[in-house]
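Down below is the structure, laid out as structure tokens.
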Amino acid sequence: MTDPAPPPTALAAAKARMRELAASYGAGLPGRDTHSLMHGLDGITLTFMPMGQRDGAYDPEHHVILINSQVRPERQRFTLAHEISHALLLGDDDLLSDLHDEYEGDRLEQVIETLCNVGAAALLMPAELIDDLLTRFGPTGRALAELARRADVSATSALYALAERTAPPVIYAVCALSRQEDEGEGGGAKELTVRASSASAGVKYSLSAGTPVPDDHPAALALDTRLPLAQDSYVPFRSGRRMPAYVDAFPERQRVLVSFALPAGRSEPDADKPEAPGDQS
């Protein structure tokens, strides 16, 4: 018989502590550019080099952070913040002790990686910045676009951070055109699909990656016209079910950033829920 899984509060407490570490570290930085991010790590050097499929690594024995020089700048930036979070975590004996008490093996490694993502998000996207954008723009596609731009991170990274700070029941999504598989010559036609999705606390489902967005949906119309669009519409679940929502779609280059504000009382799934909890990428 295996031991019961640790209660969710253990991970929640660890995430809260990781955010505190990142916020404290970030408060002492002169800026958020690449070299300023390293300012608080005495004796640790930063090296960019080709790393194949790896984004980066932190080597505490040799006091060096390695970043893949062949990936996009915004990915390098998030990876750097992730590796800095590894250094911060290793410097907190109490947090390390708590983690080893609660987890072991592969699960311990998974939790550590999760915490370093939490730390990276808190470092690059401080709560004050997110709250300011939510105050100015509300929980909208525009807020998501502004967060990604001002924090200089990918829209996918931004949507998870924005969802965590959003109080009302809202689903966020990054959508882009993708070519559908087709056995005919020239391949299939392009279709707007969900690339990533996350929801605010209390919303037990989100949109699966690859979910198609109908051509007449506000998100598709916004991308087609290159104009922001906000109106009453629906969440287009892959199952075909449509949940009423106020849709705010903000087109940006070849993608559209979308928020789905759910009606009050619809944040909990019912017996005919459209998507499995956590079904996202």
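Yeah, the Cβs are placed from backbone N, Cα and C, and that goes for glycine too.
Original residues only: the substitutions mentioned are not part of this model.
Shown in sequence order, Leu46 are the residues of the chain, 6+ apart in sequence, with a C-beta less than 8 angstroms from the C-beta of His35 (mutagenesis position). Swiss-Prot documents His35 to Ala as a published mutagenesis change and attaches the note No change in radiotolerance; when associated with A-48.
Looking at Swiss-Prot, the entry for mutagenesis of Phe48 to Ala says: No change in radiotolerance; when associated with A-35. The Cβ of Phe48 (mutagenesis position) has 15 neighbouring Cβ atoms from other residues within 10 Å, across all protein chains displayed. When secondary structure is read from DSSP and collapsed to three states, Phe48 (mutagenesis position) falls in the strand class.
Under a cutoff of 8 A between CB atoms, and with a sequence separation of 6+ in the same chain, Glu113 (Zn(2+) binding site) has no neighbours. Secondary structure at Glu113 (Zn(2+) binding site), as computed by DSSP, is helix. Per Swiss-Prot, Zn(2+) binding site is recorded for His82, His86, Glu113, and the stated evidence type is experimental evidence.
Taking Cβ-Cβ distances under 8 Å and a sequence separation of 6 or more, the neighbours of Glu83 (mutagenesis position) in its chain are Gly56, Ala57, Tyr58, Ile65, Leu66, Ile67, Cys116. Annotation of the mutagenesis experiment Glu83 to Gln in Swiss-Prot: Radiosensitive. Lack of protease activity.
Marked as active site by Swiss-Prot: Glu83. According to its DSSP assignment, Glu83 (mutagenesis position) is helical.
The number of other Cβ atoms within 10 Å of the Cβ belonging to His86 (mutagenesis position), over all protein chains shown, comes to 21. Here the residue is the original one, but Swiss-Prot notes a mutagenesis experiment at this spot, His86 to Ser: Radiosensitive.
Tyr160 (mutagenesis position) falls within a helix when secondary structure is assigned with DSSP. In sequence order, Ala121, Ser198 constitute the residues six or more apart from Tyr160 (mutagenesis position) in its chain with CB-CB distances below 8 Å. What Swiss-Prot says about the mutagenesis result for Tyr160 to Ala is this: Decrease in radiotolerance.
According to Swiss-Prot, the mutagenesis experiment Cys175 to Ala carries this note: No change in radiotolerance. Within the same chain, residues at least six positions away from Cys175 (mutagenesis position) with a Cβ under 8 Å of its Cβ are Leu192, Thr193, Val194, Arg195, Val213, Ala219, Leu223, Arg255, Val256, Leu257, Val258. Under DSSP, Cys175 (mutagenesis position) is assigned to a strand (E or B) in the three-state scheme.
Quoted from Swiss-Prot, the note attached to the mutagenesis of His217 to Leu states: Strong decrease in radiotolerance. Residue environment of His217 (mutagenesis position) contains 23 other Cβ atoms, counted within 10 Å of its Cβ in all protein chains.
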Taking the recorded Zn(2+) site as His82, His86, Glu113, identify the other residues of that chain whose CB atom sits within 8 Å of the mean position of the site's CB atoms, giving them in sequence order.
Tyr58, Glu83, Ser85, Leu89, Ile112, Leu115, Cys116, Asn117, Gly119, Ala120
If you measure His86 (mutagenesis position) to Phe48 (mutagenesis position) at Cα, how many Å is it?
17
C-alpha of His82 (Zn(2+) binding site) to C-alpha of Phe48 (mutagenesis position): distance in Å?
15
